[in-house]
Amino acid sequence: MPPPNPAYSPTEQQGRVLFPREVSRFFTGDPGHTLLVNGAPGTGKTLFTIRGLDVLERDGDVLYVSTRVDQDTVHEMYFREHSSLDKTHILDLSQDPFELPLDVDVPFEKLGLDSLLEWIQQIKAASKRLTIAFDSWELIYEYLASRHDDSPDIETVTTQLVSLARQENIRLLLVSETADSSPLEYIVDGVVTLQVAEDERGRTRRYLRLEKLRGVRIGNRLQPITLADGQFQAITPVELPTVRTGANNGTWEPRTNTKAKFSTGIGDLDPILSGGYNRGSVIHLDLGTDLSRDAWSVLTLPTIRNFLANEMGVAVVPPREGSPGLLHNDLNSVLTPRVFDTYCHVFETYAGPSRNRGTYEEDGQVETPLDTSQTATPSDAESPVGTETELSEKVETELSEENPPAPGEVVDTERSTTIGKELESPVEGGQLDYEPYMEYVEEVRKQSDGPLLHVISMDTARTAFETRLGDFANYVALHNDLAILITKPGTELRRRADRVADMHFRLERSGEAIMLYGENPLTPLLGIGIDRSQPIPEIILTEMV
């Protein structure tokens with residue numbers, strides 16, 4: 001076969017990473033496997049198959065066989081812009097089944113069910129590791145069966161085909177015309193089903209269900225997918241530690257704020273929101289169940305970074321389950337210590353032990369954390385001041401070693417990250433109070449001389465804010481600030497936050513992936529990914545269409 005078109009050669013991101021790993025392992029493990037691809041019309045079966053051929057072409061020859069439309073039309077619709085495969089990889093059995101991209105000696109003039117297996121054997125003999133996709137298998141069977149007076153049924157032919165594939169180490173994809181269960185599922189080695197539906201607000205939800213894959217352990221049977229840009233892509237899991245940076249990874253380049261908007265700090269999200277968050281607005285970040293304890297940082301960290309990089313003040317009341325020192329460690333790795341110490345104010349409070357500090361839960365139901373590497377240790381849960389103590393000790397140590405306090409400056413390690421002597425902490429007895437908080441941020445405003453960002457976990461700040469949300473929203477609007485209110489599953493605080501919020505976003509888990517979507521404004525489902533090609537990992541969003 002001709003060499004792949006270099007313009008469309010699959011990269012790691014375009015191929016194996018975005019193609020389900022379990023399916024790749026299914027084909028690259030034991031040779032001779034046959035995969036049945038089920039799904040109703042419009043679910044993306046053909047695009048899934050083409051993506052698979054792109055992946056498998058890297059270690060062998062591939063052939064896409066159809067009877068639906070001619071070679072040129074198939075190539076124009078599915079291959080030309082989105083695949084490394086050219087027309088020679090496409091075969092229309094209804095036109096000329098012997099017009100092959102290989103030098104094949106076929107000892108018969110007409111292709112039928114009785115000669116199909118021999119035809120495949122001749123192709124295999126002229127190729128290296130071979131993959132053939134039949135799309136759709138039912139239509140190809142019917143076309144070939146029409147040439148016989150007394151043809152065997154499709155189950156018999158499929159059994160013979162699968163047996164040949166195992167014997168000759170041929171990889172097969174059989175695309176079905178239906179999503180319904182069929183006897184073919186018991187014959188083949190693997191079965192996947194593509195599904196599509198709309199939620200109550202009209203959002204498209206697409207999934208790939210891994211029914212069975214011989215020889216492969218399936219940890220997550222239902223995987224979110226998208227057909228964005230006319231290509232099949234699996235929306236892959238995100239490990240939250242990769243969202244954050246390590247020491248000396250790079251310097252955050254500030255994104256531009258406009259007179260009407262604050263940048264979200266996420267390049268893919270700003271255009272969806274017509275430039276970012278409105279000035280003077282309240283954003284509700286609604287966390288779904290079974291998210292790791294640091295999931296709140298996915299949407300908020302980029303905004304915090306961008307405010308600080310623009311030398312604007314930030315006040316953060318993080319969730320009490322959050323990793324100790326998360327903000328301090330992240331922000332000091334992408335911004336100068338002076339910027340963090342001057343403009344960022346983090347209030348760690350203690351509001352009682354959580355039943356499971358490693359995850360968000362709903363109505364008493366405890367879920368397994370997505371990111372077990374970030375789960376709190378038993379000592380964290382047992383210490384009544386675990387989060388505060390660990391963070392403050394780290395801050396105190398780093399300040400004393402790198403930035404000694406100026407004469408007369410007080411470092412209040414028990415209540416907030418850094419507090420000058422002229423600022424009185426709003427945290428008393430481990431609890432945040434509303435009026436002292438407002439007085440504190442007014443002093444911060446004088447120092448930064450501009451709008452402020454408030455990031456407040458409502459679960460942590462409940463006693464201070466639950467009866468004052470209306471007043472707080474008015475304050476934010478009056479001063480052209482930005483506030484992000486974070487709520488956890490199954491609490492009344494969700495409804496209260498919604499009543500004052502100008503925008504409402506929800507972060508939820510789908511399979512092992514993390515999805516973001518807007519309830520107000522209404523947005524599509526957006527899969528969260530990470531671009532690690534830059535010194536600072538960047539959030540990327542993939543629309544589910």
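Just so it is clear, glycine is given a Cβ too, placed from its N, Cα and C backbone atoms.
Just so it is clear, the model here is predicted, and its values are computed rather than measured.
Noted in Swiss-Prot for the protein shown:
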type: BINDING; residues: Gly39, Ala40, Pro41, Gly42, Thr43, Gly44, Lys45, Thr46; note: ATP binding site
type: MUTAGEN; residues: Gly39 to Ala; note: Does not repress gas vesicle overproduction in H.volcanii
type: MUTAGEN; residues: Pro41 to Ala; note: Represses gas vesicle production, decreased gvpA transcription in H.volcanii, active protein
type: MUTAGEN; residues: Gly42 to Ala; note: Does not repress gas vesicle overproduction in H.volcanii
type: MUTAGEN; residues: Gly44 to Ala; note: Does not repress gas vesicle overproduction in H.volcanii
type: MUTAGEN; residues: Arg494 to Ala; note: Significantly reduced accumulation of GvpE, a 'super-repressor' phenotype, in H.volcanii
Notebook entry, point to check: Can you tell which of the binding-site residues Ala40, Thr43, Lys45, Thr46 lies nearest to Arg494 (mutagenesis position) in space, using Cα positions?
Noted result: Thr43
Margin query: If you count other CB atoms within 10 A of each CB, which of Lys45, Arg494 wins among these recorded positions?
Written below: Lys45
Notebook entry, point to check: Applying the rule Cβ within 8 Å of the centroid of the Cβ atoms of Gly39, Ala40, Pro41, Gly42, Thr43, Gly44, Lys45, Thr46, what extra residues of the same chain belong around the ATP site?
Noted result: Leu194, Val196
Notebook entry, point to check: Over all shown protein chains, what is the count of other CB atoms within 10 A of the CB belonging to Gly39 (mutagenesis position)?
Noted result: 22
Checklist line | Same-chain residues at least 6 apart in sequence whose Cβ lies under 8 Å from Ala40 (ATP binding site) | finding: Thr178, Ala179, Val196
Check: Do you know which of the mutagenesis positions Pro41, Gly42, Gly44 has the most other C-beta atoms within 10 angstroms of its C-beta?
Finding: Gly44
Margin query: Suppose we draw a 10 Å sphere around the Cβ of Thr46 (ATP binding site). How many other Cβ atoms does it contain, all chains included?
Written below: 22
Notebook entry, point to check: In sequence order, which same-chain residues at least six apart have a C-beta under 8 angstroms from Thr43 (ATP binding site)?
Noted result: Ala179, Leu194, Gln195, Val196, Arg206
